[in-house]
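S.K.: These came from Swiss-Prot, pasted as-is:
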ACT_SITE  Ser96  active site, nucleophile
ACT_SITE  Asp217  active site
ACT_SITE  His246  active site
MUTAGEN   Ser96 to Ala  Loss of activity and abolish interaction with MAX2A
MUTAGEN   His246 to Ala  Loss of activity
Amino acid sequence: MGQTLLDALNVRVVGSGERVLVLAHGFGTDQSAWNRILPFFLRDYRVVLYDLVCAGSVNPDFFDFRRYTTLDPYVDDLLHILDALGIDCCAYVGHSVSAMIGILASIRRPELFSKLILIGASPRFLNDEDYHGGFEQGEIEKVFSAMEANYEAWVNGFAPLAVGADVPAAVREFSRTLFNMRPDITLFVSRTVFNSDMRGVLGLVKVPCHIFQTARDHSVPASVATYLKNHLGGKNTVHWLNIEGHLPHLSAPTLLAQELRRALSHR
């Protein structure tokens, strides 16, 4: 990249606390998804925010279709950011695909992470004989076809489903960041995410994990949270949130912030 990775991915460090908290956004959003969560943590933490390279807030020229074919290059980006900032230990909050990025990063560099908080995490979206991920292959292919055929129509249908709760402002916000993404990048990343299978590495995670599972998440059924609890290698806790949908930081930020503070203070 012509400019540094920190500039390219819009890395920011805000807050005045001694402890470091990383907030990593998920698919279809950017770091602005944390805006209503952020005020709850600025006094007690130095908060690191950044955009995934696929986010609409990042220059699409930085997205290398030959490189970002798995989640590993996203892990490289995260670890590069932490090293460049001189961070030797942090608590990490990852939503959606960033939950899995955090899991992979903690396997590579466990000393960097005091705990992982995983929101809407899924190691695999496709169903198997002994695993309910929530989607059949045919359903996923229909999603890809809909994205290719008419991106605007797909966003207008997908955003309310993902938000789940009847919170029009959250639907508008998620739609905005989806529309900011270049459609070919959205489709490419969707294929990467939906076709990934991280179940085999879960046992390698030794960092304590807090699994946040909302009610009626269109993308991640409750059984996935139970699967994570049973297969992650370290100490872990499931937090069943009385919030609907896949994006609680948009639809119920105050409630989520309270749950995050509780998990962060848990020893």
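Positions of Cβ are set from backbone N, Cα and C atoms, glycine also.
Just the original residues are modelled here, none of the noted substitutions.
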S.K.: Please work out the number of neighbouring Cβ atoms within 10 Å of the Cβ of His246 (mutagenesis position), leaving out its own Cβ.
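M.R.: For His246 (mutagenesis position), the count of other Cβ atoms within 10 Å is 25.
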S.K.: Counting across all protein chains present, how many other Cβ atoms fall within 10 Å of the Cβ of Asp217 (active site)?
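M.R.: The Cβ of Asp217 (active site) has 24 Cβ neighbours within 10 Å.
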S.K.: Between Asp217 (active site) and His246 (mutagenesis position), how far is it from one CA atom to the other, in Å?
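M.R.: Rounded to a whole number, the Cα-Cα distance is 5 Å.
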S.K.: Any idea what the Cα distance is from His246 (mutagenesis position) over to Ser96 (mutagenesis position), rounded to a whole Å?
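M.R.: Answer for this pair: 8 Å between alpha carbons.
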